[in-house]
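Visitor: Handing you this structure, nothing more for now.
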Amino acid sequence: MSFRFGQHLIKPSVVFLKTELSFALVNRKPVVPGHVLVCPLRPVERFHDLRPDEVADLFQTTQRVGTVVEKHFHGTSLTFSMQDGPEAGQTVKHVHVHVLPRKAGDFHRNDSIYEELQKHDKEDFPASWRSEEEMAAEAAALRVYFQ
């Protein structure tokens with residue numbers, strides 16, 4: 001079974017957690033090691049269109065995923081980001097939360113991560129994507145934490 005993420009079909013091999021209403025997947029072009037996404041299962045374009053139970057599940061799942069990626073990738077902090085609508089930088093028309101484990105000094109300016117996320121979401125060159133094998137291996141390593 002594949003997962004819908006906006007205009008994309010996501011292979012189960014890159015999904016490391018599925019809850020009743022959400023799923024988490026590795027990123028094909030991470031801004032930092034461990035940069036993952038958490039999405040509602042239902043393809044909803046804007047945050048205000050989520051039902052209350054979907055909001056609760058999305059953020060409970062995001063919290064669980066954040067704890068795992070911070071530990072697995074030896075982070076000391078987390079950045080959570082959501083672009084809600086085109087003027088906010090949303091390029092995939094499906095609500096999603098970026099979860100990024102952080103370390104001291106990972107960016108010259110701490111807030112540069114937001115500039116990198118903006119560039120990340122606009123640059124869509126398959127040549128810069130990770131291989132399916134690399135993504136599947138990372139998803140498998142993260143999946144262990146949720147079994």
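Easy rule for this one: first residue shown is 1, then count along the chain.
Keep in mind that glycine also has a Cβ here, set from the backbone N, Cα and C atoms.
Substitutions noted, but not modelled.
According to Swiss-Prot, the protein carries these features:
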DOMAIN    2-109  domain 'HIT'
BINDING   His8, Asn27, Gln83, Gly89, Gln90, Thr91, Val92, His98  substrate binding site
MUTAGEN   Ile10 to Trp  Strongly reduces affinity for substrates and impairs apoptosis; when associated with W-25
MUTAGEN   Leu25 to Trp  Reduces affinity for substrates and impairs apoptosis. Strongly reduces affinity for substrates and impairs apoptosis; when associated with W-10
MUTAGEN   His35 to Asn  50% decrease in catalytic activity. No loss in substrate binding
MUTAGEN   His94 to Asn  75% decrease in catalytic activity. No loss in substrate binding
MUTAGEN   His96 to Asp  Loss of catalytic activity
MUTAGEN   His96 to Gly  Total loss of catalytic activity. Rescuable with free imidazole
MUTAGEN   His96 to Asn  Total loss of catalytic activity. No loss in substrate binding
ACT_SITE  His96  active site, tele-AMP-histidine intermediate
MUTAGEN   His98 to Asn  98% decrease in catalytic activity
MUTAGEN   Tyr114 to Ala  Impairs induction of apoptosis. Strongly reduced affinity for substrates
MUTAGEN   Tyr114 to Asp  Impairs induction of apoptosis. Reduces affinity for substrates
MUTAGEN   Tyr145 to Phe  No effect on phosphorylation by SRC
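Map these features onto the structure and tell me what's around them.
Guide: For Ile10 (mutagenesis position), the same-chain residues lying six or more positions away in sequence with a CB closer than 8 A to its CB are Ser2, Phe3, Arg4, Leu25. The DSSP secondary structure for Ile10 (mutagenesis position) is strand.
Taking all protein chains in view, 22 other C-beta atoms sit within 10 angstroms of the C-beta of His35 (mutagenesis position).
Following the DSSP three-state reduction, the secondary structure of His94 (mutagenesis position) is coil.
There are 24 other CB atoms within 10 A of the CB of His96 (mutagenesis position), with all protein chains counted.
Within 10 Å of the C-beta atom of His98 (mutagenesis position) sit 21 other C-beta atoms, taking all shown protein chains into account.
For Tyr114 (mutagenesis position), the number of other Cβ atoms no farther than 10 Å from its own Cβ, over all displayed protein chains, is 16.
Mapped onto three states, the DSSP output places Tyr114 (mutagenesis position) in helix.
Cβ neighbours within 10 Å of Tyr145 (mutagenesis position), excluding its own Cβ and spanning all shown chains: 15.
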Visitor: Using all protein chains shown, find which of the recorded positions Leu25, Val92 scores highest when you count other CB atoms within 10 A of its CB.
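Guide: Per the Cβ count, the most surrounded site is Leu25.
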Visitor: Of Asn27, Gly89, Gln90, Val92, which is closest to Tyr114 (mutagenesis position) if I measure between C-alpha atoms? They're all binding-site residues.
Guide: Gly89
Visitor: Spatial neighbours of His35 (mutagenesis position) among the binding-site residues Asn27, Gln83, Val92, defined as Cα within 10 A: which are they?
Guide: Asn27
